[in-house]
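Asker: The structure is given below, and queries will be raised subsequently.
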Amino acid sequence: MASPRTITIVALSVALGLFFVFMGTIKLTPRLSKDAYSEMKRAYKSYVRALPLLKKMGINSILLRKSIGALEVACGIVMTLVPGRPKDVANFFLLLLVLAVLFFHQLVGDPLKRYAHALVFGILLTCRLLIARKPEDRSSEKKALPESAEEQPSLYEKAPQGKVKVS
């Protein structure tokens, strides 16, 4: 049976991956929801207006929205379907993306209810990355500790000859 750690990583990976595929698709096409698509268009226009550096670099709201949407879809697919290290890399890119989105929301002065989902999914991405990068607990390889006092060697037996260990 799979360990609880593995089940947690798989569940978070699939849920987060599907969420980002969905959100990225909304940014790319109005087929899923015309209202959400038009809201995304409006929001990204305000992000570009609030950050003139993007205009100087030649990045307009359409390019920004489509590139973020494509990155979300690609990383979401990797998080959902691809095993191993690429999943952690996609997790890291999505975490950076969430931080950028939080920055944009703060920049334009959006209320908390507009970006609360980004906070929650940023925390979930962080948790998934921490759990995935934590080394596996190898309790079976550890030596079993003696259970009774008779099985425990005395301090005298542990100490080198001629020396007594004092603790």
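Every residue, even glycine, has its Cβ placed from backbone N, Cα and C.
Where a substitution is noted, the model still shows the residue that was there originally.
Owing to the predicted nature of the structure, the values given are computational and were not obtained by experimental measurement.
Pulled from Swiss-Prot, these are the listed features:
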type: MUTAGEN; residues: Ser46 to Ala; note: Abolishes interaction with NGFR
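For each listed feature, how buried is it and what is near it?
Answerer: In the three-state DSSP scheme, Ser46 (mutagenesis position) falls into the helix class. With a cut-off of 8 Å between CB atoms and residues at least 6 apart in sequence, the same chain places Val108 near Ser46 (mutagenesis position), listed in sequence order.
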